[in-house]
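Here is the structure we will look at.
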Amino acid sequence: MSNPGTRRNGSSIKIRLTVLCAKNLAKKDFFRLPDPFAKIVVDGSGQCHSTDTVKNTLDPKWNQHYDLYVGKTDSITISVWNHKKIHKKQGAGFLGCVRLLSNAISRLKDTGYQRLDLCKLNPSDTDAVRGQIVVSLQTRDRIGTGGSVVDCRGLLENEGTVYEDSGPGRPLSCFMEEPAPYTDSTGAAAGGGNCRFVESPSQDQRLQAQRLRNPDVRGSLQTPQNRPHGHQSPELPEGYEQRTTVQGQVYFLHTQTGVSTWHDPRIPSPSGTIPGGDAAFLYEFLLQGHTSEPRDLNSVNCDELGPLPPGWEVRSTVSGRIYFVDHNNRTTQFTDPRLHHIMNHQCQLKEPSQPLPLPSEGSLEDEELPAQRYERDLVQKLKVLRHELSLQQPQAGHCRIEVSREEIFEESYRQIMKMRPKDLKKRLMVKFRGEEGLDYGGVAREWLYLLCHEMLNPYYGLFQYSTDNIYMLQINPDSSINPDHLSYFHFVGRIMGLAVFHGHYINGGFTVPFYKQLLGKPIQLSDLESVDPELHKSLVWILENDITPVLDHTFCVEHNAFGRILQHELKPNGRNVPVTEENKKEYVRLYVNWRFMRGIEAQFLALQKGFNELIPQHLLKPFDQKELELIIGGLDKIDLNDWKSNTRLKHCVADSNIVRWFWQAVETFDEERRARLLQFVTGSTRVPLQGFKALQGSTGAAGPRLFTIHLIDANTDNLPKAHTCFNRIDIPPYESYEKLYEKLLTAVEETCGFAVE
């Protein structure tokens with residue numbers, strides 16, 4: 001819908017308003033997502049436009065532009081509405097609005113994209129409003145130059161907020177909110193509306209705010225005395241080009257690295273802004289706790305970055321913009337893959353092995369232990385990973401999987417392998433055949449739990465235990481007994497990637513070297529200790545002692561395959577090369593590599609291919625093998641105290657008999673039975689890295705959902721019921737502890753299946 005209104009001459013100017021997207025809109029219906037559209041009104045001029053409607057999303061993307069004629073006293077109101085509800089009653093379907101006064105319009109135009117917070121129509125409105133809208137204002141008397149290709153992937157990370165509260169401990173923002181009366185274009189006060197007003201400060205105020213935020217840049221900022229007069233813009237830094245998209249949107253390209261950004265490099269980046277769309281910037285930004293000196297791309301020398309990784313190629317578009325082709329995964333990107341080494345270096349600086357500076361003042365309670373800092377940094381890196389993966393998830397469609405419990409392995413294999421990787425990234429919806437459960441996360445968790453129990457079972461021959469008394473999984477070198485074993489390993493890799501992508505966990509523990517191989521890191525002798533202690537002890541003895549009069553080995557080792565003793569040469573003609581004091585280090589190194597890669601090269605590459613189809617390899621660079629193990633498998637140890645302290649009670653209190661008896665029963669359970677209880681209620685035996693306070697509930701929920709004990713009014717002959725999507729267990733008011741224990745045990749051990757109430 002569009003109403004251009006009347007074109008006014010004289011003092012009015014033509015402005016192109018681009019409405020790019022909205023983010024984190026309020027979800028007001030539990031079972032339905034809104035159909036958002038944006039409405040743009042130039043107050044007092046009769047100009048009115050509406051964007052297209054985007055179906056079923058809280059993060060709509062429009063990328064539509066409108067040419068507006070704005071006078072000196074005009075203001076622009078942008079409101080977001082739910083198309084499903086606008087016809088029900090007056091004001092229904094309102095999701096938030098923002099109003100730009102004339103002063104703000106003049107300040108914001110030609111500054112690229114800005115993210116504005118949505119607010120209520122009236123302060124007295126009870127409906128929740130949250131989220132942001134990303135827009136840009138551009139005068140139409142400019143002529144754009146350069147190419148028309150632009151990388152839009154980094155737009156949602158551009159935290160160019162127009163206003164920001166400056167609470168205690170927070171830096172000042174370059175733009176500040178200033179209360180103003182609600183006036184129409186004539187200046188008369190108007191009633192009924194209370195949209196957020198945006199009033200830009202003067203240049204002097206912005207300079208002062210920048211000085212307060214970062215004293216180190218005082219000398220680099222222009223003062224009002226030496227500032228250029230008029231609207232003449234300073235020159236761009238060396239290596240930058242200003243270009244314009246087909247829709248008239250201005251962006252900036254760093255020609256040496258091929259990185260594009262909506263942020264003007266001539267303007268100091270406000271606190272909270274992530275310059276550009278490079279993932280390395282995002283990692284550095286979040287890991288440093290939102291402290292923000294913008295990264296100078298001029299300091300990046302392409303020669304110092306070295307050659308491209310294997311399988312990568314540099315190409316350029318018709319307009320001359322450089323992009324990079326990954327032939328390994330058949331993908332393209334504008335970001336130089338060599339910049340991820342910089343990101344990895346920044347993350348390595350956070351390792352706890354480095355000494356931590358002590359605070360100059362404050363109590364001992366304020367000091368941070370290395371373990372605490374390490375955990376905090378790991379949580380931050382995990383948040384960044386989740387954010388990067390969420391950007392890759394399609395907004396529409398579902399990844400629907402329907403299997404039977406009896407044939408869960410084969411049916412899952414057939415359905416997963418016929419899907420494309422981009423289909424697996426859609427919202428996961430799992431259904432067990434013959435059951436009516438709706439999957440809001442709990443059914444998918446149970447599906448993964450049951451599938452892993454089958455898929456990783458050594459009975460199928462894909463995996464084996466590392467030793468007879470250490471039950472850690474490794475790839476079975478004799479898996480080729482199954483002619484389709486490589487396809488099954490590809491499937492296993494996809495399942496692991498699917499779990500990580502959708503925030504679930506794999507119920508199975510692999511060896512530490514397996515995770516190092518997934519990260520592409522070399523395996524060392526120390527990695528052997530947790531897998532094969534006896535062999536590790538023997539190889540360490542060889543290194544630490546003189547073997548000349550003791551050992552009579554060659555560079556040839558024996559191994560058992562299907563009852564036959566086979567020999568393997570660690571190097572060419574190894575059977576004729578004796579192990580001596582001079583070459584024993586080479587022998588140990590080759591032996592360790594052979595021990596972990598013996599006959600599993602093809603299997604591992606197939607598994608890694610499936611995993612990287614959903615989790616790109618460069619996103620794993622900041623993590624080590626222990627962290628990757630936590631990302632894939634979560635915590636397998638259940639902390640009962642953490643469980644108790646992060647449990648929500650519904651229709652009961654901590655002193656209720658039901659609650660006391662429940663925890664009394666849990667305390668009598670062994671580790672295995674506690675894990676079964678947790679799986680019964682949440683769908684998974686694994687706990688998130690942050691503990692029980694981070695238990696995930698329904699898919700798409702804004703935050704975690706705590707474990708919940710719900711006392712219900714039901715017949716005490718009934719068994720407890722679990723709602724895995726909400727991490728809730730419903731318990732009838734049993735008369736005694738013995739009855740609760742019996743019913744709880746029966747429900748956990750003897751029942752399965754989903755239904756809809």
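Glycine is no exception: its Cβ is also placed from the backbone N, Cα and C atoms.
Every position carries its original residue.
Here is what Swiss-Prot records for this protein:
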| type | residues | note |
| --- | --- | --- |
| DOMAIN | 1-120 | domain 'C2' |
| MUTAGEN | Lys28 to Ala | Fails to ubiquitinate RHOA; when associated with A-85 |
| MUTAGEN | Lys85 to Ala | Fails to ubiquitinate RHOA; when associated with A-28 |
| DOMAIN | 234-267 | domain 'WW 1' |
| DOMAIN | 306-339 | domain 'WW 2' |
| MUTAGEN | Lys350 to Arg | Abolishes FBXL15-mediated ubiquitination and degradation; when associated with R-381 and R-381 |
| MUTAGEN | Lys381 to Arg | Abolishes FBXL15-mediated ubiquitination and degradation; when associated with R-350 and R-383. Abolishes FBXL15-mediated ubiquitination and degradation; when associated with R-383 |
| MUTAGEN | Lys383 to Arg | Abolishes FBXL15-mediated ubiquitination and degradation; when associated with R-350 and R-381. Abolishes FBXL15-mediated ubiquitination and degradation; when associated with R-381 |
| DOMAIN | 420-757 | domain 'HECT' |
| MUTAGEN | Cys725 to Ala | Loss of enzyme activity, without abolishing FBXL15-mediated ubiquitination |
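Shown here: features listed in Swiss-Prot, placed on the structure.
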residue: Lys28; record: mutagenesis position; Cβ within 10 Å: 16
residue: Lys85; record: mutagenesis position; Cβ within 10 Å: 17
residue: Lys381; record: mutagenesis position; Cβ within 10 Å: 19
residue: Lys383; record: mutagenesis position; Cβ within 10 Å: 12
residue: Cys725; record: mutagenesis position; Cβ within 10 Å: 24
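Comparing the Cα of Lys383 (mutagenesis position) with the Cα of every entry in Lys28, Lys85, Cys725, these being the mutagenesis positions, the smallest distance points to Cys725.
Taking Lys28, Lys85, Cys725 as the mutagenesis positions under consideration, the smallest Cα distance to Lys381 (mutagenesis position) is found for Cys725. Each residue contributes its Cα atom, and for Lys85 (mutagenesis position) and Lys28 (mutagenesis position) those atoms are 11 Å apart. Here the C-alpha separation of Lys28 (mutagenesis position) and Cys725 (mutagenesis position) works out to 19 Å. DSSP classifies Lys383 (mutagenesis position) as helix under the three-state reduction.
Here the domain 'WW 2' (306-339) is broken down by DSSP into helix, strand and coil counts: 1 helix, 13 strand, 20 coil. Remark: secondary structure over the domain 'C2' (1-120) totals 7 helix, 53 strand, 60 coil, with classes taken from DSSP.
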